[in-house]
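J.: Before we start, here is the structure in question, set down as structure tokens.
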Amino acid sequence: MKFIIKLFPEITIKSQSVRLRFIKILTGNIRNVLKHYDETLAVVRHWDNIEVRAKDENQRLAIRDALTRIPGIHHILEVEDVPFTDMHDIFEKALVQYRDQLEGKTFCVRVKRRGKHDFSSIDVERYVGGGLNQHIESARVKLTNPDVTVHLEVEDDRLLLIKGRYEGIGGFPIGTQEDVLSLISGGFDSGVSSYMLMRRGCRVHYCFFNLGGAAHEIGVRQVAHYLWNRFGSSHRVRFVAINFEPVVGEILEKIDDGQMGVILKRMMVRAASKVAERYGVQALVTGEALGQVSSQTLTNLRLIDNVSDTLILRPLISYDKEHIINLARQIGTEDFARTMPEYCGVISKSPTVKAVKSKIEAEEEKFDFSILDKVVEEANNVDIREIAQQTEQEVVEVETVNGFGPNDVILDIRSIDEQEDKPLKVEGIDVVSLPFYKLSTKFGDLDQNKTWLLWCERGVMSRLQALYLREQGFNNVKVYRP
């Protein structure tokens, strides 16, 4: 089997040296991706296309599908490469190849020609088109919007009978631009923004801020691995997980409610910038869109950017949510995003949409920055190729109950402000308050002869914290969802 890879048009307008470099990198990327399907395949680069030849016919569909997902490819032609003698020979070979496809259809013939011949491309189109029209009674010629377009390519003494054309994702080959670090949460925005930078030629590493246990991290790892495996597997990348729970706890205890959102984002940018510097990455990528939430106003985004010299790229800055969701659907991350948890504990009641720099800096003076330094230092760096095995391991399941027994106690894990605004009272059972950000250090002080039913407003944080406690060896925890 043979495929002809056509380059993304922006590659073809580069200078000769840049174009050759891009083609060389794309050729290497294709080899890296396809070697898993057929180790004997050949990838040969030319000035305006790349040839892929493989022997294992059983891998035809898999190879074709993989090619459509490699950045830098405009479209793929599946071809049959045969010698020819003259125009009549071209017609006869085209008749054998296309007769069944043209029965009862309108068609036209389109020819591209390279080399020296005694005929032009239009001559071949007319001759082959006329012959097909005469020999297939139910077919008729239609030059605009036909049912079938017969694509032929003539190169010197070879004829390429094009059996199918398949669109690629375009963009630049990964590795032609510098590395970036994507702040990934597993939602719609961060997945799409990561894909957009891969498509633009960047090797995308991932940085995840874990706010609540293993279950969420496993979900985000699955998203990152999916994106890498589908669009970027030609290169090795990192998945860096930072336990941000201590940072969130410090913010909730010491920072004014209205400033929490902006300060949390500033802390994330500080942490990600340190990770980027550690690994020589040139820029951060976020999924922020202008005005989507309170921290994404121009004033707040400027304040967030000010905490670091690292370039922050926001490919979705002008996109609306519907457009982002449509893109997520196209690339296959929509289902992941819809089931990804949102946190009920890290939400300001009255977030500022126009933060003042002096106020933000005054609030940050209350923050213990040694906590931030520590979580960055302890960040977990994983080769994304190892994630497939890790995510297959079962997460410890935690029982969810809607009632309670005589030895049960409800543990309200909401933040202090939420508890004061909406105190939880349940008839017939004691309710104890312990904010989620103190569970890791204070849960062991509670009566371990009791069964603790964790509760929060949405049920997401309580489940994740229960999973975390189970991982720490506490088996006397359940999730309470009345």
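Note that Cβ sites are derived from N, Cα and C of the backbone, with glycine treated the same way.
According to Swiss-Prot, the protein carries these features:
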type	residues	note
DOMAIN	61-165	domain 'THUMP'
MUTAGEN	C108 to A	No effect
BINDING	L183, I184, K265, G287, Q296	ATP binding site
MUTAGEN	D189 to A	No activity
MUTAGEN	C202 to A	No effect
MUTAGEN	C207 to A	Enables partial functional complementation in vivo. Four-fold reduction in activity
MUTAGEN	K321 to R	Approximately half of wild-type activity
MUTAGEN	K321 to M	No activity
MUTAGEN	C344 to A	Cannot functionally complement for wild-type enzyme in vivo. 2700-fold reduction in activity
DOMAIN	404-482	domain 'Rhodanese'
MUTAGEN	C456 to A	No activity
ACT_SITE	C456	active site, cysteine persulfide intermediate
J.: Have a look at the mutagenesis positions (C108, C202, C207, C456) and report the one with the fewest Cβ neighbours inside 10 Å.
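T.: Each of the mutagenesis positions C108, C202, C207, C456 was scored by Cβ atoms within 10 Å; lowest is C108.
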J.: Can you tell me which mutagenesis positions out of C108, C202, C207, K321, C456 are within 10 A of L183 (ATP binding site) by Cα, answering none if there aren't any?
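T.: Correct set: C207.
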J.: Calculate the per-residue pLDDT averaged over the domain 'Rhodanese' (404-482) and state the result as an integer.
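T.: Within the domain 'Rhodanese' (404-482), the model's average pLDDT equals 86.
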J.: Within a 10 Å radius of its Cβ, which of these recorded positions (L183, I184, D189, Q296, K321) has the fewest neighbouring Cβ atoms?
T.: K321
J.: List, in sequence order, the same-chain residues at least six positions removed whose CB sits under 8 Å from that of K265 (ATP binding site)?
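T.: For K265 (ATP binding site), the qualifying residues are S295, N300, I304.
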J.: What are the sequence-distant neighbours of G287 (ATP binding site), meaning same chain, six or more residues apart, C-beta distance under 8 angstroms?
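T.: Correct list: L183, S185, G187, F188, D189, S190, G191, V192, S193, R314, L316, I324.
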J.: Can you tell me how far the Cα of Q296 (ATP binding site) sits from the Cα of K321 (mutagenesis position), in Å?
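T.: Distance between the two Cα atoms comes out at 13 Å.
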J.: Do you know offhand how many angstrom separate K321 (mutagenesis position) and I184 (ATP binding site) by C-alpha?
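T.: Each residue's Cα considered, K321 (mutagenesis position) and I184 (ATP binding site) end up 17 Å apart.
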J.: Looking at the recorded positions listed here (I184, C202, C207, C456), whose Cα lies nearest to that of C108 (mutagenesis position)?
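T.: So, of the listed recorded positions, the one sitting closest to C108 (mutagenesis position) is C202.
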J.: What is the interatomic distance between the Cα atoms of C202 (mutagenesis position) and I184 (ATP binding site), given in whole Å?
T.: 16
J.: When the domain 'THUMP' (61-165) is classified with DSSP, how many of its residues are helical, how many are strand and how many are coil?
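T.: Across the domain 'THUMP' (61-165), DSSP assigns the residues as follows: 38 helix, 38 strand, 29 coil.
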J.: Rounded to a whole angstrom, what is the C-alpha distance between I184 (ATP binding site) and C456 (mutagenesis position)?
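T.: Cα to Cα, I184 (ATP binding site) and C456 (mutagenesis position) are separated by 24 Å.
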J.: List the helix, strand and coil residue totals of the domain 'Rhodanese' (404-482) as derived from DSSP.
T.: 28 helix, 17 strand, 34 coil
